[in-house]
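Notes to accompany the following structure.
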Amino acid sequence: MGRARDAILDALENLTAEELKKFKLKLLSVPLREGYGRIPRGALLSMDALDLTDKLVSFYLETYGAELTANVLRDMGLQEMAGQLQAATHQGSGAAPAGIQAPPQSAAKPGLHFIDQHRAALIARVTNVEWLLDALYGKVLTDEQYQAVRAEPTNPSKMRKLFSFTPAWNWTCKDLLLQALRESQSYLVEDLERS
């Protein structure tokens, strides 16, 4: 069993019967990422913690299933439990800040961030560089860095210039770039996660 699946099961087994019922009801209305469907209501309401964990993992896969579970727990006011779930999911891989999804463990090389691991593919395939720059401006990029990247003539050269600043970045900075990529080019990120 994967770490994320175990963490989801652990969280759901620690809910009272009333909290589990509330969790399932919230799961029916929580906003989902594009491309994901809802677990059918009839099947969902009759499930225990173990069945629900299996259904979450089969419907949403481990990484997004854990993120979705943490979001629902947070909506229920169970911030501590949501934090524990995220910590257990990201343990040993350099925890991502709340709301930022880390790359799947199966695709990650020890010690390498998703951004570093897929550097060449990102340089070649990112098309919406301006959007990334706007998302990172003031948080990660200085005005001088922002202008230097924008001055490059092509998208690949802009991405190369952007990557020239990453050796000075910490995990949080790289997570912000990953989050911006997820928002602007989610299909590219999903494709790289599967590779």
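Numbering starts at 1 and runs along the chain as displayed.
Placed from the backbone N, Cα and C atoms, the Cβ positions cover glycine too.
Taken from Swiss-Prot, the feature domain 'Pyrin' applies to 1-91, supported by sequence analysis. Averaged across the domain 'Pyrin' (1-91), pLDDT for the predicted model comes to 80.
For the mutagenesis result I8 to A, the note given in Swiss-Prot is Abolishes homooligomerization. Annotation note: I8 (mutagenesis position) sits in a helical segment as assigned by DSSP.
Record note (Swiss-Prot), mutagenesis L12 to Q: Abolishes promotion of apoptosis and NF-kappa-B activation. The unchanged residue is displayed.
Listed in Swiss-Prot is the mutagenesis experiment L12 to A, annotated as follows: Abolishes homooligomerization.
The annotation that Swiss-Prot gives for the mutagenesis experiment E13 to W reads: Abolishes interaction with NLRP2. For E13 (mutagenesis position), the same-chain residues lying six or more positions away in sequence with a CB closer than 8 A to its CB are A49, L50.
In the three-state DSSP scheme, E13 (mutagenesis position) falls into the helix class. According to Swiss-Prot, the experimentally introduced change E13 to A is described as follows: Abolishes interaction with PYDC1.
Of all Cβ atoms in the protein chains displayed, 19 besides its own lie within 10 Å of the Cβ of L15 (mutagenesis position). In Swiss-Prot, a published mutagenesis experiment is listed as L15 to A, annotated Abolishes homooligomerization.
Where Swiss-Prot documents Y36 to A as a mutagenesis experiment, the accompanying text is: Abolishes interaction with PYDC1. Under DSSP, Y36 (mutagenesis position) is assigned to coil, being neither helix nor strand in the three-state scheme. Sequence-distant neighbours of Y36 (mutagenesis position) (same chain, six or more apart, CB under 8 Å from its CB) are F59, Y60, Y64, listed in sequence order.
In Swiss-Prot, a published mutagenesis experiment is listed as D48 to A, annotated Abolishes interaction with PYDC1. Within the same chain, the residues at least 6 positions away from D48 (mutagenesis position) whose Cβ sits under 8 Å from its Cβ are L20, listed in sequence order. D48 (mutagenesis position) falls within neither a helix nor a strand when secondary structure is assigned with DSSP, and so counts as coil.
What Swiss-Prot says about the mutagenesis result for K55 to R is this: Strongly reduced PELI1-mediated ubiquitination. Taking all protein chains in view, 17 other C-beta atoms sit within 10 angstroms of the C-beta of K55 (mutagenesis position).
Taken from Swiss-Prot, the feature domain 'CARD' applies to 107-195, supported by sequence analysis.
Packing around K174 (mutagenesis position) is summarised by its Cβ count: 19 other Cβ atoms lie within 10 angstroms of its Cβ, all protein chains included. What Swiss-Prot notes for the published mutagenesis of K174 to R is this: Loss of inflammasome activation activity.
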Exercise for the section: Tally every other Cβ atom lying within 10 Å of the Cβ atom of I8 (mutagenesis position). Expected result: 27
Exercise for the section: Report the DSSP secondary-structure composition of the domain 'CARD' (107-195) as helix, strand and coil residue counts. Expected result: 62 helix, 2 strand, 25 coil
Practice task
Determine the Cβ neighbour count for L12 (mutagenesis position): the number of other Cβ atoms within 10 Å of its Cβ.
Solution key: 24
Problem - Residue among mutagenesis positions I8, L12, L15, K55 with Cα closest to the Cα of K174 (mutagenesis position) - result: I8
